[in-house]
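Everything below concerns the one structure shown next.
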Amino acid sequence: MEASAGLVAGSHNRNELVVIHNHEEPKPLKNLDGQFCEICGDQIGLTVEGDLFVACNECGFPACRPCYEYERREGTQNCPQCKTRYKRLRGSPRVEGDEDEEDIDDIEYEFNIEHEQDKHKHSAEAMLYGKMSYGRGPEDDENGRFPPVIAGGHSGEFPVGGGYGNGEHGLHKRVHPYPSSEAGSEGGWRERMDDWKLQHGNLGPEPDDDPEMGLIDEARQPLSRKVPIASSKINPYRMVIVARLVILAVFLRYRLLNPVHDALGLWLTSVICEIWFAVSWILDQFPKWFPIERETYLDRLSLRYEREGEPNMLAPVDVFVSTVDPLKEPPLVTSNTVLSILAMDYPVEKISCYVSDDGASMLTFESLSETAEFARKWVPFCKKFSIEPRAPEMYFTLKVDYLQDKVHPTFVKERRAMKREYEEFKVRINAQVAKASKVPLEGWIMQDGTPWPGNNTKDHPGMIQVFLGHSGGFDVEGHELPRLVYVSREKRPGFQHHKKAGAMNALVRVAGVLTNAPFMLNLDCDHYVNNSKAVREAMCFLMDPQIGKKVCYVQFPQRFDGIDTNDRYANRNTVFFDINMKGLDGIQGPVYVGTGCVFKRQALYGYEPPKGPKRPKMISCGCCPCFGRRRKNKKFSKNDMNGDVAALGGAEGDKEHLMSEMNFEKTFGQSSIFVTSTLMEEGGVPPSSSPAVLLKEAIHVISCGYEDKTEWGTELGWIYGSITEDILTGFKMHCRGWRSIYCMPKRPAFKGSAPINLSDRLNQVLRWALGSVEIFFSRHSPLWYGYKGGKLKWLERFAYANTTIYPFTSIPLLAYCILPAICLLTDKFIMPPISTFASLFFISLFMSIIVTGILELRWSGVSIEEWWRNEQFWVIGGISAHLFAVVQGLLKILAGIDTNFTVTSKATDDDDFGELYAFKWTTLLIPPTTVLIINIVGVVAGISDAINNGYQSWGPLFGKLFFSFWVIVHLYPFLKGLMGRQNRTPTIVVIWSVLLASIFSLLWVRIDPFVLKTKGPDTSKCGINC
């Protein structure tokens, strides 16, 4: 899609369009050659799935299947090059020492049931060719087929030599002839194999070797690898978890069998809370059983897909940026995000940036226009000097030596000029913001005098404007810029718009019509690209021929700027991103967290991952004790749908084709062009499509009624039903059998802003928790959804269940935080007097908790300070935001009372941490304040009671005081937040404190702790001699 001359606004019926030029036709890809075995010289061949056979996933040493199987059966079972033990691959028999792997599931080959004679015959034939040369001539390949390296990706094969077909250009390397032996005999094969092994170390490069052989071998190797946690770190951690589970069971048994008869209410409440905490701990702990890390190889990605002199074969990527309210999400923040996207280290023709303005704000539109103009200067500057990060606001405010590693003589001069250009750009944006603060009575007017179509934000047509791209002009150095598209979907009264999820689905459809990239990057407007190679990092997984087929998305961790040094309110959330997410990556992949995620478009369309040969389900029919019938899978997959469409023909075929097209329209909507794009797995727009028709369809697919009677939001795209649509969307993909990847490059891929103010932070946590409660009560709850097919792994289900259950922990947590004060005020306790033996249970439990935390920090690299801040805010958020989320969720489910969430403000104060000390009153502050005062009153009452009754009461008091102080210490950051910068409590909090203190003072007087508890004779009756 090319840059248009003006804004395109209209609905499906209005047909308001502008004329644009033809789209650039996609460049053809070249056919590429195959590979040959380093041992016998035979062609390596294909796997059972049609991919190039790779014997060793670690080094990619070229070996054909017969040599690979012989080495596993008769040899050392190790790769000749890297000495790594060969793993069993699909289509090969098992040997002693093989591990069970769920992805290799072919019983017909696994136990070597048949085809033994065929394999020996093929081996003998391969050796005959191996004596002659390192490859075959064109006459040996009857069909002219070459094994594709890019599985499920772009069409075309990977080059291993110069040309195709003749000896001069092909890969042609002489090898020493093997000793003559009967070609078909097993002994001859073994003799030649052993001879090759003995001579392998002495075979040096020949004079006529291809100089690119080293690069080719490097390009054949995997684009990424798993890095398991060292066994010395993870094994003790697992043993302590098991020990803690046993200790917890013994502790709970003791608690249940030893009630406190004079305080049954307190005892029963505490036991129920402890059981709930145990269940919550299990759901949180065991998904961290298999943590892994990953490494990517960007150089191999370039060697494989960016070969010199050939078309760039990296996959196109559509980038989505969403914004709603420019007053809470400043245009300057959004502009920096867009500029960092346009300046990414990725081919410009492969990048398209779509900005969704769900508030239909003219301020956002005009600021994006200014951003497009500034990008013509900023993008070439970034690429010329390779600066990081490529968001100008963050780059120019970095307090580092910006001259480090810079050798270009004009860098300083051009940097100063660019900084001045950016400052002028900021002034223009600020002027637009100031102008937008006063809305005219007649509404906004565009520069050409026409009214702004989005003056009524709840009733306006769809709008599209293409700012940059193929026909949008060039940068200051004459180079093309990535495409930049402004999108505002149509809104009309009476239609449900589904907030952010609906806006994202509209972007998916618009991009599907205009560019249709096979991959999509989703970013919030305040999350800029901090690592210009972030998309390349994701492509190392998504375009990997071995693992990319079943990957639905690559999730990056969230990192933040502008957080205070102590991270008072645990904004960095490193415990979740550096511990929990690594654990999930070892199971079925991390959950989707709403931003910083690269999706596979086909996964968002509801398709299932491609299926390889699977072991048949053993459903015995009674006629055979070993084998059964294969269970039929009635779920539709993309391959089935493509096959059905391709098989149609004749009169009946036309009828079936019509029915199939109607089914597609019921699924994807009534846009034939968009439906066609969903079947293009490799992406791209049909060359025959007219740009005017594409623009008309783009307006159509963002119309307010397009999703009616379709599966958008239920099975396709971002899933509706919760304000935390990210959890639901990732959950649906995992239930279909996809897996996700967690990518943590050394330089953080994306960075955003976090609410450092206490009230804003609690409101953010409230929104997340409310979304979890909505999912818990919906039909997509992990407790009962997704069991059919068994594609969601159990530990992954545990993790998803924990994401929906955790808000309910607020109820027992609140009760447990109040119990210490009640015990101090009533002089009772939740446990009976314990013996020396029983005290071992408590000591063991506390020790196991401490050791588990220490070992977890050891393998994850999280600091103890970050862990402690997370624990503190877990209590603060648990007794405030999570509690309110449960109440609001129940009101919404039971009474139908809906609660609208507010967008978290991204504005910054002139002071670096001005927002940190600002006090904003919210009802979320009431429960923690109440708990804090109750415990302080309880501590004072307990100490006064002990002083009044003598030293014999100090022993039992220490346990109660420790219990209460533990609660107060967890709430300390909350107390500092209430005090603010001036270390004085705001008036509203003082009023609440006095009110609550008065209530508990009356309660204290009723208990009367200063009066002697022992009863004696009445002096009025016995006289002075009593």
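Here the Cβ of each residue, glycine as well, is placed from N, Cα and C on the backbone.
Keep in mind the model shows the original residues, not the substituted ones.
Under the three-state DSSP scheme, Cys40 (Zn(2+) 1 binding site) falls in the coil class. Around the Cβ of Cys40 (Zn(2+) 1 binding site), the number of neighbouring Cβ atoms within 10 Å comes to 26. The feature Zn(2+) 1 binding site is assigned by Swiss-Prot to Cys37, Cys40, Cys64, Cys67, with experimental evidence given as support.
Per Swiss-Prot, the feature Zn(2+) 2 binding site maps to Cys56, Cys59, Cys79, Cys82; the stated evidence is experimental evidence. A C-beta separation below 8 Å, combined with a sequence spacing of at least six in one chain, links Cys79 (Zn(2+) 2 binding site) to Ala55, Cys56, Glu58, Cys59, Phe61, Ala63, Arg85, Tyr86.
Sequence annotations record features per position, and here Swiss-Prot assigns active site to Asp358 (among others) based on sequence analysis. In the three-state DSSP classification, Asp358 (active site) falls within coil.
Long-range Cβ neighbours of Lys500 (Mn(2+) binding site) (same chain, at least 6 residues apart, Cβ-Cβ under 8 Å): Ser322, Val324, Asp358, Trp718, Glu725. Sequence annotations record features per position, and here Swiss-Prot assigns Mn(2+) binding site to Lys500, Asp524 based on similarity to another entry.
Proximity of Pro557 (mutagenesis position) to non-local residues of its own chain (separation of 6 or more, Cβ distance below 8 Å) is seen for Phe577, Asp578, Met581, Gly596, Tyr742, Met744, Pro748, Ala749, given in sequence order. One mutagenesis experiment named in Swiss-Prot is Pro557 to Thr, and its note says In fra5; dominant negative effect on cellulose synthesis.
For the mutagenesis experiment Cys621 to Ser, the note given by Swiss-Prot reads: Unable to localize to the plasma membrane and impaired function as cellulose synthase; when associated with S-623; S-624 and S-626. Abolishes S-acylation.
For the published mutagenesis Cys623 to Ser, Swiss-Prot gives the following note: Unable to localize to the plasma membrane and impaired function as cellulose synthase; when associated with S-621; S-624 and S-626. Abolishes S-acylation.
Annotation of the mutagenesis experiment Cys624 to Ser in Swiss-Prot: Unable to localize to the plasma membrane and impaired function as cellulose synthase; when associated with S-621; S-623 and S-626. Abolishes S-acylation.
Under mutagenesis, Swiss-Prot gives Cys626 to Ser with this note: Unable to localize to the plasma membrane and impaired function as cellulose synthase; when associated with S-621; S-623 and S-624. Abolishes S-acylation.
Listed in Swiss-Prot is the mutagenesis experiment Cys1022 to Ser, annotated as follows: Impaired function as cellulose synthase. Abolishes S-acylation. Unable to localize to the plasma membrane; when associated with S-1026.
Among the mutagenesis experiments that Swiss-Prot reports, Cys1026 to Ser is described with the note: Impaired function as cellulose synthase. Abolishes S-acylation. Unable to localize to the plasma membrane; when associated with S-1022.
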Which entry in the list of binding-site residues, Cys37, Cys56, Cys82, has its Cβ near the fewest other Cβ atoms, using 10 Å as the limit?
Cys82
C-alpha spacing of Asp524 (Mn(2+) binding site) relative to Cys40 (Zn(2+) 1 binding site), in angstrom:
54
Cα-Cα separation of Cys67 (Zn(2+) 1 binding site) and Cys82 (Zn(2+) 2 binding site), in Å?
16
Just counting, how many other CB atoms are there within 10 A of the CB of Asp524 (Mn(2+) binding site)?
24
Excluding its own, the Cβ atoms lying within 10 Å of the Cβ of Cys59 (Zn(2+) 2 binding site) add up to 18
To the nearest whole angstrom, state the Cα distance for the pair Cys64 (Zn(2+) 1 binding site) and Asp524 (Mn(2+) binding site).
47
Asp358 (active site): tally of other CB atoms within 10 A of its CB:
22
Compute the C-alpha separation of Cys37 (Zn(2+) 1 binding site) from Asp524 (Mn(2+) binding site), stating it in Å without decimals.
48
